[in-house]
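Here the structure is laid out as structure tokens; the discussion comes afterwards.
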Amino acid sequence: MRVGIPTETKNNEFRVAITPAGVAELTRRGHEVLIQAGAGEGSAITDADFKAAGAQLVGTADQVWADADLLLKVKEPIAAEYGRLRHGQILFTFLHLAASRACTDALLDSGTTSIAYETVQTADGALPLLAPMSEVAGRLAAQVGAYHLMRTQGGRGVLMGGVPGVEPADVVVIGAGTAGYNAARIANGMGATVTVLDINIDKLRQLDAEFCGRIHTRYSSAYELEGAVKRADLVIGAVLVPGAKAPKLVSNSLVAHMKPGAVLVDIAIDQGGCFEGSRPTTYDHPTFAVHDTLFYCVANMPASVPKTSTYALTNATMPYVLELADHGWRAACRSNPALAKGLSTHEGALLSERVATDLGVPFTEPASVLA
């Protein structure tokens, strides 16, 4: 099979969908690997590195898209790439379709077979391809939140850990999943007072046990959420419903009652965001004001640390890439139910029930295309 990797096109997206180790394994198995020249530069992987591993360097993205049977990306296609989507090609990448009707329509119109990293799900409910980027985004959320709390950045002028005799920042994390856990862990390590809210008592119990009560936990009722947000210097939204739009848990009217200069970091922005006022931003212009607070809603946070993120992501994706390349998408999905959970579109059919519900598009059972 011909496996293609173009350069990422999203704003300040420095990750790449494969490493030289992945290239070497694919070519060892007899597959061709086509990589757009310069695709790895943002992750400090040179063309020479890829070529030495067995890749063929291609001059343009158009050629990669046109020649590849299996196309690997990190982020969803942007509008400039919609014309490259085509029938008969497998696209394996993050998609986040519930938050993008335009991308969904482009995939359906093209007939592309697409598989979303973020909805590949094992029998125990784990999301093995989303997890490493959630770890990175959660850890970054505490860092960027601390940075934007500085008065010079428009924040309250609060130091996360305080100093002797002066109280630390009050950090609230909404969601105790992978991203929320990692955000809370870093914020706690920085010395902040951290409260995590979730509706999953087992996750709260795990946090309480691991951190011996140093991280406060609350069941996420409307009452507890409102009180915590009003007290917070920094709120980190880390809510996830796999494949679906994130619920809007923090209203603009609640934001209006927050402390002036408080910062809100929305990790859930890829899925539409969990704050009412959220809208996607970029690293060029990462923040905007809502009432007297500062919103940070960069949709590709892990892109800022590509030397970490590229390797963390590809460590997780490569076993699935090898299955797709070795057996084709249909056989791979038949033999691996976790991969089948990631099926999103095929020949104009939408195969994700949650995306179909959120966007009001007819749903097709994946089993019907796997038969």
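Any Cβ shown, glycine's included, is placed from N, Cα and C.
None of the substitutions listed is reflected here, since the structure keeps the original residues.
Annotated active site, proton donor/acceptor per Swiss-Prot: His96 (among others), in sequence order. Under DSSP, His96 (mutagenesis position) is assigned to coil, being neither helix nor strand in the three-state scheme. Sequence-distant neighbours of His96 (mutagenesis position) (same chain, 6+ apart, CB under 8 A from its CB) are Glu76, Ala116, Glu118, Asp270, Gln271.
The DSSP secondary structure for Asp270 (mutagenesis position) is helix. As annotated by Swiss-Prot, active site, proton donor/acceptor applies to Asp270 (among others), with the evidence given as experimental evidence.
For Arg15 (substrate binding site), the number of other Cβ atoms no farther than 10 Å from its own Cβ, over all displayed protein chains, is 28. Summarising the annotation, Swiss-Prot assigns substrate binding site to Arg15, Lys75.
Listed in sequence order, Ile174, Gly175, Ala176, Gly177, Gly180, Leu204, Thr217, Tyr219, Ser220 are the same-chain residues six or more apart from Asp198 (NAD(+) binding site) with CB atoms under 8 A from its CB. If you look up Swiss-Prot, you'll see Ser134, 178-179, Asp198, Lys203, Ser220, 239-240, 267-270, Arg279, 298-301 marked as NAD(+) binding site, on the strength of experimental evidence.
Here the residue is the original one, while Swiss-Prot reports the published mutagenesis His96 to Ala with the comment Completely inactive mutant.
Looking at Swiss-Prot, you'll find the mutagenesis Asp270 to Ala noted as follows: Completely inactive mutant.
The note that Swiss-Prot attaches to the published mutagenesis Asp270 to Asn is: Completely inactive mutant. The bifurcated hydrogen bond between D-270 and the ribose of NAD is replaced by a single hydrogen bond.
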| How many other Cβ atoms sit within 10 Å of the Cβ of Asp270 (mutagenesis position)? | 27
| task | Using DSSP reduced to three states, classify Asp198 (NAD(+) binding site) as helix, strand or coil. | result | strand
| Which binding-site residues (Ser134, Val239, Ala268, Arg279) fall within 10 Å of Lys75 (substrate binding site) by Cα distance? | none
| field | Fewest other Cβ within 10 angstroms of its own Cβ, chosen from the binding-site residues Ser134, Asn300 | value | Ser134
| task | Do me a favour and check the Cα-Cα span between Asn300 (NAD(+) binding site) and Arg15 (substrate binding site); whole Å is fine. | result | 10
